[in-house]
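Visitor: As annotated in Swiss-Prot:
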{"type": "BINDING", "residues": "Gly297, Glu298, Arg307, Ser308, Arg348", "note": "3',5'-cyclic AMP binding site"}
{"type": "MUTAGEN", "residues": "Phe203 to Ala", "note": "Increased channel conductance"}
{"type": "MUTAGEN", "residues": "Tyr215 to Ala", "note": "Increased channel conductance"}
{"type": "MUTAGEN", "residues": "Trp227 to Ala", "note": "Loss of channel activity"}
{"type": "MUTAGEN", "residues": "Arg348 to Ala", "note": "Loss of cAMP binding. Loss of channel activity"}
Amino acid sequence: MSVLPFLRIYAPLNAVLAAPGLLAVAALTIPDMSGRSRLALAALLAVIWGAYLLQLAATLLKRRAGVVRDRTPKIAIDVLAVLVPLAAFLLDGSPDWSLYCAVWLLKPLRDSTFFPVLGRVLANEARNLIGVTTLFGVVLFAVALAAYVIERDIQPEKFGSIPQAMWWAVVTLSTTGYGDTIPQSFAGRVLAGAVMMSGIGIFGLWAGILATGFYQEVRRGDFVRNWQLVAAVPLFQKLGPAVLVEIVRALRARTVPAGAVICRIGEPGDRMFFVVEGSVSVATPNPVELGPGAFFGEMALISGEPRSATVSAATTVSLLSLHSADFQMLCSSSPEIAEIFRKTALERRGAAASA
């Protein structure tokens with residue numbers, strides 16, 4: 001029996017298997033654990049290691065067959081998950097060999113889409129992040145210097161040098177404040193208050209830069225996906241890039257579960273829809289099913305008449321909607337859009353009449 005189907009079953013279980021494995025690694029560090037319990041935990045680690053070995057074999061076979069390509073990071077994680085514990089078991093005779101199974105921390109990240117996004121965010125925001133980090137370093141040294149000057153005679157054992165004062169500066173800038181080092185003078189306490197406020201501002205800058213970067217990355221991905229969808233719609237294929245950008249910016253995402261009614265016949269319509277994923281069923285005398293790239297509901301925007309058919313989700317469907325207010329703005333700024341919609345409405349009305 002081929003092991004190739006195993007990968008499809010196993011891939012979602014990376015985190016599920018890693019969790020008990022890492023808990024077993026932690027439990028094996030308890031000094032007074034009985035020998036039987038240690039043996040059971042070691043057996044559990046061996047079972048998980050065997051599962052990871054099968055996954056590695058499946059991945060390599062799929063890659064050799066050409067089914068999977070460009071998965072070097074995933075394969076590297078699979079190789080490390082197998083070889084590192086094996087090498088530790090064979091070469092390290094001490095009970096600490098199980099600690100090397102901590103490499104399984106990488107397994108839940110194997111199929112994650114978060115870290116590629118994080119990498120792009122860090123690359124895009126590198127200049128701003130480096131700038132804030134530089135500011136942090138400057139403030140850190142300045143605070144340590146000030147604390148050294150103010151407190152060195154009062155607490156020479158804690159502020160007797162700038163490196164010693166830097167520990168207090170770090171924990172105070174991060175607003176952690178362990179309490180092991182506290183300024184005794186009035187000037188030192190005023191400095192501590194100012195440093196805490198500065199730390200909040202600096203960490204707020206870091207958080208704001210990363211949050212903005214993630215938001216822009218998600219928006220960029222949505223924009224590209226929506227652009228590809230809109231550009232593939234025959235209705236818009238003759239429009240220029242500038243007009244397409246306006247349309248994409250006006251679209252709003254919506255997900256509808258299977259069987260749900262999207263619009264009913266006779267209802268007033270205030271938007272049209274584009275199908276991104278899934279399919280919808282149009283209840284006409286000759287029922288029609290529309291898939292990705294199709295659109296419906298444009299008649300209500302053009303003529304203002306009620307819905308001419310009931311449309312429901314044949315499967316779970318992702319839609320992009322264009323509201324009437326946005327539609328009117330687009331038509332006023334780009335008359336060619338209004339003309340394209342008008343011609344399409346006439347064609348569909350004629351086709352419906354002939355049917």
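A Cβ is built for glycine as well, from the same backbone N, Cα and C atoms used for every other residue.
Each of these features: where is it, how hidden is it, and who are its neighbours?
Guide: Just so you know, the Cβ of Gly297 (3',5'-cyclic AMP binding site) picks up 21 other Cβ atoms within 10 Å once every protein chain is counted.
Secondary structure at Phe203 (mutagenesis position), taken from DSSP and collapsed to helix, strand or coil, is helix. Counted within 10 Å of its Cβ, the other Cβ atoms near Phe203 (mutagenesis position) come to 15, all protein chains included.
In the three-state DSSP classification, Tyr215 (mutagenesis position) falls within a helix. The number of other CB atoms found within 10 A of the CB of Tyr215 (mutagenesis position), across every protein chain shown, is 11.
Just so you know, the Cβ of Trp227 (mutagenesis position) picks up 16 other Cβ atoms within 10 Å once every protein chain is counted.
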Visitor: In terms of DSSP three-state secondary structure, what is the assignment for Glu298 (3',5'-cyclic AMP binding site)?
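Guide: Once the DSSP labels are grouped into three classes, Glu298 (3',5'-cyclic AMP binding site) ends up as helix.
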Visitor: Hey, what's the Cβ neighbour count for Glu298 (3',5'-cyclic AMP binding site) at 10 Å?
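Guide: Around Glu298 (3',5'-cyclic AMP binding site), other Cβ atoms within 10 Å: 22.
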Visitor: How many whole Å apart are the CA atoms of Phe203 (mutagenesis position) and Tyr215 (mutagenesis position)?
Guide: 18
